[in-house]
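To start, the structure itself, in structure tokens.
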Amino acid sequence: MATLQDIGVSAGINILSAFVFFIIFAVLRLQPFNDRVYFSKWYLKGLRSSPARGGAFAQRFVNLDFRSYMKFLNWMPEALKMPEPELIDHAGLDSVVYLRIYWLGLKIFTPIAVLAWAVLVPVNWTNNTLEMAKQLRNVTSSDIDKLSVSNIPEYSMRFWTHIVMAYAFTIWTCYVLMKEYETIANMRLQFVASEARRPDQFTVLVRNVPPDADESVSELVEHFFLVNHPDHYLTHQVVCNANKLADLVKKKKKLQNWLDYYQLKYARNNSQRIMVKLGFLGLWGQKVDAIEHYIAEIDKISKEISKEREEVVNDPKAIMPAAFVSFKTRWAAAVCAQTQQTRNPTQWLTEWAPEPRDVFWSNLAIPYVSLTVRRLIMHVAFFFLTFFFIVPIAFVQSLATIEGIVKAAPFLKFIVDDKFMKSVIQGFLPGIALKLFLAFLPSILMIMSKFEGFTSISSLERRAAFRYYIFNLVNVFLASVIAGAAFEQLNSFLNQSANQIPKTIGVAIPMKATFFITYIMVDGWAGVAGEILMLKPLIMFHLKNAFLVKTDKDREEAMDPGSIGFNTGEPRIQLYFLLGLVYAPVTPMLLPFILVFFALAYIVYRHQIINVYNQEYESAAAFWPDVHGRVIAALVISQLLLMGLLGTKHAALAAPFLIALPVLTIGFHHFCKGRYEPAFIRYPLQEAMMKDTLETAREPNLNLKGYLQNAYVHPVFKGDEDDYDIDDKLGKFEDEAIIVPTKRQSRRNTPAPSIISGDDSPSLPFSGKLV
């Protein structure tokens, strides 16, 4: 078990690491050749030019102004200067609300920490229960545990203090959550009301279009919406399966990068042609001329791309039973997106379309009927992933409990002979080991989310974040506590009756605070400080700049600003909320470490959002109900654990008074859900009508159809250098097929005449396009 000395060694290592990271960052950010890495957002907005273009040759690469190095931490106050309204305009509402999660942590835990240290620490410290348990029952403990509830004897009246504090912590947390929910809801409504025109405001995604033997998907979609939304339907774009085409385009881009590299290399030294080997990684195989080889490969794959495009456009099997349908007004889109279209609730399913940059195109090709099966498979896979990950978690706990294991395994005693090494192993290594084990988890969870078939990047990230949160709850928290308790009290477990084991675990739960303190310092202190260095984007930018960049456009594409990473960042924040709320009434020693994390992370990520991150999408803070719900879950878990802990301490008179807390907390959650959540899942028709009215008054001659015409065209049909225009293949729908007649024997309320019946109907234009 980590002692106070071990915690001190870990704190020293992590504080030193964070300080070194900040110094390195301060030096690197001042160098002109790194300007595009550490200020990439300003370059993407076109508001910053490279300082390396002017001045002396040396000044283009190295900052020779030594006065700038004297203020190496001035980026911290600068990150706090930009006011929130300006930050919303600069980075979007998603980024600002994400920052408010850190601010929420500070608002919740600062008063809680002050109250806990003022009231609970003296109550816990003035007892000798652990000393007596150590002598009588051979229970392992440290000086830090004397500040916890474990140090209070059974049947003590002092437990009433912890119950009163639990009520105080709950009331304060719920109050802050309610005020924040109200603020975020108002920010969202105001943001949506003042937001510039976007295609997704007028568009819905229609899925599970029923098959029809007589009509194509495009014709069927048009007929359905002309009949059921006759005054509001504007245009649509059917979805196609272009995944194979997208893979070919991606492969061609890689080949083009290699060709650019070898052409640039040959231009610098044209004394001899460049030769490459065709074998694995260029280590063996036939030698060929590099430039000629890649020109031939690009020509070959270009022909494949053209052929695949023809197949996608002309093959009915490539057309999916889904479409992006656009309307003349936001009001009409809101009505369609938020209502059931037919008596069969499994057909003609409508939802708000993601904004074009948020669409995850490859998943649109997944048949809707297979989504349930896919999600069931992923639920099972996630269960086994979570279950089997308990093994490395138990290994991490063994690193954190050397002293306890030595009691049962004396041959390991040589490990703890050196006090400093023992402090490093127990105070630093467990946190590092756990962080390494979790390194690949976000990628695995994102792959699982993609397999489930979500159609937008934002929904993918929210699902991955939810699974990461559950994983942290089960493995990082619960498994660490249970496995750690078993390791720490191993000798006690082996020499006591079975009915005494729950009591030993109850005493041991607060003792795991030492492990979580070390993890917070590794992940929340040094880890957050290391984020600002951006080592991977920095290295990749300079490699691309050296070998691939030929133009300013190439240099812009070489930048990798990244984003806030909701799927990884938010679950980590929620783990700290969970730890803080669980240990606030149990071991207040942990709270200052959490406060340092929230304060440091708020400053670092505010700087990154202002200067670096380029958000991939804008959901107008649609994720906030998830954030609120997980904090509530952490609060309920903390109450249940405290109730169980007091039960093991035989606080029979005091413990029942905690039963009301989870009930009241869940009731509070339902109140907030009913009061504020509708602003995040539905678009008020009143707001939509107001925005439409204002836009009509300001732009009476707006060509909305032209604005929406190509908004949801698949990216593989856009901006390619090949002389290919999808409208050339589908222009007949615009020019020749002004009216799309039905081909059925009988059809009521058809806005176009039937080919067979010849009934008259008003002419209505068709504007369907292929996505």
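All residue numbers here begin at 1 and follow the chain in the order shown.
Here the Cβ of each residue, glycine as well, is placed from N, Cα and C on the backbone.
Every residue here is the original one, so none of the noted swaps is modelled.
Trp75 to Lys appears in Swiss-Prot as a mutagenesis experiment; the accompanying note says: Abolished activation in response to poke without affecting activation in response to stretch. Quoting Swiss-Prot on the mutagenesis of Pro77 to Arg: Does not affect activation in response to poke or stretch. Looking at Swiss-Prot, the entry for mutagenesis of Leu80 to Glu says: Abolished activation in response to poke without affecting activation in response to stretch. Where Swiss-Prot documents Lys435 to Ile as a mutagenesis experiment, the accompanying text is: Abolished activation in response to poke; when associated with I-536. Looking at Swiss-Prot, you'll find the mutagenesis Lys536 to Ile noted as follows: Abolished activation in response to poke; when associated with I-435.
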Item to check | Separation of alpha carbons, Lys435 (mutagenesis position) and Pro77 (mutagenesis position) (Å) | outcome: 30
Checklist entry - Tell me, how many other CB atoms lie within 10 A of the CB of Lys435 (mutagenesis position), whichever protein chain they belong to? => result 15
Checklist entry - Does DSSP put Leu80 (mutagenesis position) in a helix, in a strand, or in coil? => result helix
Next on the checklist: Quick check for the class: what is the C-alpha distance, in angstrom and rounded, between Trp75 (mutagenesis position) and Lys435 (mutagenesis position)?
Outcome noted: 28
Checklist entry - Among all the protein chains here, how many other CB atoms are within 10 A of the CB of Pro77 (mutagenesis position)? => result 10
Next on the checklist: Through the lens of DSSP with three states only, how would you label Lys435 (mutagenesis position)?
Outcome noted: helix
Checklist entry - Same-chain residues six or more away whose CB lies under 8 A from the CB of Leu80 (mutagenesis position)? => result Ile603, Arg606
Checklist outcome for this item: The rounded CA-CA distance in Å from Lys435 (mutagenesis position) to Lys536 (mutagenesis position) is 18
Checklist entry - In sequence order, which same-chain residues at least six apart have a C-beta under 8 angstroms from Lys536 (mutagenesis position)? => result Asp560
Checklist entry - According to DSSP, which of helix, strand or coil covers Lys536 (mutagenesis position)? => result helix
